[in-house]
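**Student:** So that we are looking at the same thing, I have put the structure below in structure tokens.
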Amino acid sequence: MFRSNLEGSGAAAVGVANPPSLAQSGKIFQLQDNFSAFHARGGLNILGLQDMYLDTSGANSSATLSPPITPVTPDPSTSAQSTHFPFLADSAATANSLLMQRQYHYHLLLQQQQQLAMAQHQLALAASAAAASASHQQTDEIARSLKIFAQVTTGAAENAAGSMQDVMQEFATNGYASDDLGRMSYGSAPPQVQMPPQQQHQQQQGLHLPLGRNPAQLQTNGGNLMPIPLATHWLNNYREHLNNVWRNMSYIPAAPNTMGLQAQTAATVSTNLGVGMGLGLPVQGEQLRGASNSSNNNNNNNKVYKRYNSKAKEISRHCVFCENNNEPEAVINSHSVRDNFNRVLCPKLRTYVCPICGASGDSAHTIKYCPKKPIITMEDAIKAESFRLAKSSYYKQQMKV
């Protein structure tokens with residue numbers, strides 16, 4: 001139809017150039033009416049075959065040139081407000097939400113890392129503080145132990161008497177008592193009652209006085225008092241001697257004749273001690289040794305060993321070890337080899353160290369009496385017996401000369 005109209009318009013144009021005849025004038029008029037109707041309907045003006053344009057400003061045009069509205073084509077009023085790509089808009093919103101979530105998780109991770117670093121720093125500070133406190137405590141313990149050791153070894157001014165106490169006790173009981181310090185533990189003594197300084201000073205002054213003296217006589221007889229260190233040594237020796245006497249008396253067997261022996265021993269000790277105490281002098285070591293040896297000798301007399309068909313064996317009252325080593329008579333008779341508790345008393349034997357088991361001190365012994373010695377054959381026994389006989393004969397010859 002559009003083609004036919006164009007052909008008609010072309011014919012009309014030809015007719016205008018070449019005036020048609022009257023026979024064709026009716027057709028031309030009819031053709032012009034068709035073009036006017038078309039122009040009124042669509043607003044299309046044809047000026048020529050080469051130039052074609054759309055006239056949308058015609059006054060007679062009641063329609064607007066716009067694309068047809070289809071279900072696929074969006075509404076122009078709404079398309080201007082929204083994007084042309086709804087799927088891309090949804091993906092952009094999703095991307096923004098994902099980006100926000102990523103940023104939130106990143107900041108949360110940074111915060112957790114900062115908290116972890118702070119906790120590690122606090123733990124390191126606590127560990128360093130604990131190590132420093134432990135080192136300070138160890139240093140304090142070492143310093144305290146060194147201080148105590150220095151006080152014990154060197155002896156401070158206030159503990160000067162205590163440092164000499166051990167020396168005096170060792171000198172007084174050397175060779176006559178064992179080195180067991182547990183028997184003279186003074187820690188079990190009852191605690192002293194707290195007194196005013198004045199009464200305590202008077203009591204100390206009264207302790208330094210001889211027996212039978214009154215502390216009120218200090219002002220009149222101040223020149224006859226004992227020095228404080230000397231009185232302290234005397235008190236310590238007296239206490240040690242009382243411990244020895246009480247221990248020896250407590251282990252005496254219950255026999256009818258032991259009461260007289262105990263009374264005799266107590267009388268001897270009291271007379272010997274009364275000399276020193278009456279004069280205000282410290283007890284001599286000889287008096288202590290005499291009292292302890294008398295009790296030891298009495299205990300040895302009460303012991304009767306029944307061996308070899310109940311034959312009584314005499315207990316030696318001298319040191320056999322010193323006798324075998326050709327010591328002087330005074331040394332031999334001054335002590336015995338062992339005490340009532342089977343502890344070594346001989347000072348020379350106490351210093352001997354057994355080459356087999358390494359025993360010394362209270363359990364010191366020679367190789368002959370070593371419990372860990374190897375089995376001796378008959379040849380070894382014969383050699384030892386011959387050596388013993390030769391040695392005894394040699395000593396006898398020396399004694400005769």
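For all residues, glycine too, the Cβ spot is worked out from N, Cα and C.
Quantities reported herein were computed from a predicted structural model and do not represent experimental measurements.
Per Swiss-Prot, the features are:
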type    : residues                       : note
BINDING : CYS319, CYS322, HIS335, CYS346 : Zn(2+) 1 binding site
BINDING : CYS354, CYS357, HIS365, CYS370 : Zn(2+) 2 binding site
MUTAGEN : CYS319 to Tyr                  : Strong defects in abdomen and oogenesis. Reduces binding of zinc. Complete loss of zinc-binding and loss of function; when associated with Y-354
MUTAGEN : CYS322 to Ser                  : Strong defects in abdomen and oogenesis
MUTAGEN : HIS335 to Tyr                  : Strong defects in abdomen and oogenesis
MUTAGEN : THR377 to Ile                  : Strong defects in oogenesis. Weak defects in abdomen
**Student:** Consider the recorded positions CYS319, CYS322, HIS335, CYS346, THR377 and say which one has the Cα lying nearest the Cα of HIS365 (Zn(2+) 2 binding site).
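**Tutor:** Checking each of CYS319, CYS322, HIS335, CYS346, THR377 against HIS365 (Zn(2+) 2 binding site), the shortest Cα distance is to CYS346.
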**Student:** Could you tell me the C-alpha distance between HIS335 (mutagenesis position) and CYS319 (mutagenesis position) in angstrom, no decimals?
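**Tutor:** The Cα atom of HIS335 (mutagenesis position) is 6 Å away from the Cα atom of CYS319 (mutagenesis position).
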**Student:** Expressed to the nearest Å, what is the distance separating CYS322 (mutagenesis position) and CYS370 (Zn(2+) 2 binding site) at their Cα atoms?
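**Tutor:** Rounded to the nearest whole number, the Cα-Cα distance is 18 Å.
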**Student:** About how far apart, in whole Å, are the alpha carbons (Cα) of CYS354 (Zn(2+) 2 binding site) and THR377 (mutagenesis position)?
**Tutor:** 21
**Student:** Please report the DSSP secondary structure of CYS322 (mutagenesis position), reduced to three states.
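**Tutor:** Where CYS322 (mutagenesis position) sits, the three-state DSSP reduction gives helix.
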**Student:** Quick one: Cα separation, CYS370 (Zn(2+) 2 binding site) versus CYS346 (Zn(2+) 1 binding site), in Å?
**Tutor:** 17
**Student:** Just checking: which of CYS319, CYS346, THR377 have a Cα that is within 10 Å of the Cα of CYS357 (Zn(2+) 2 binding site), counting only these recorded positions?
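**Tutor:** Cα filter at 10 Å returns nothing.
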**Student:** HIS335, HIS365: which of these recorded positions has the sparsest Cβ neighbourhood within 10 Å?
**Tutor:** HIS365
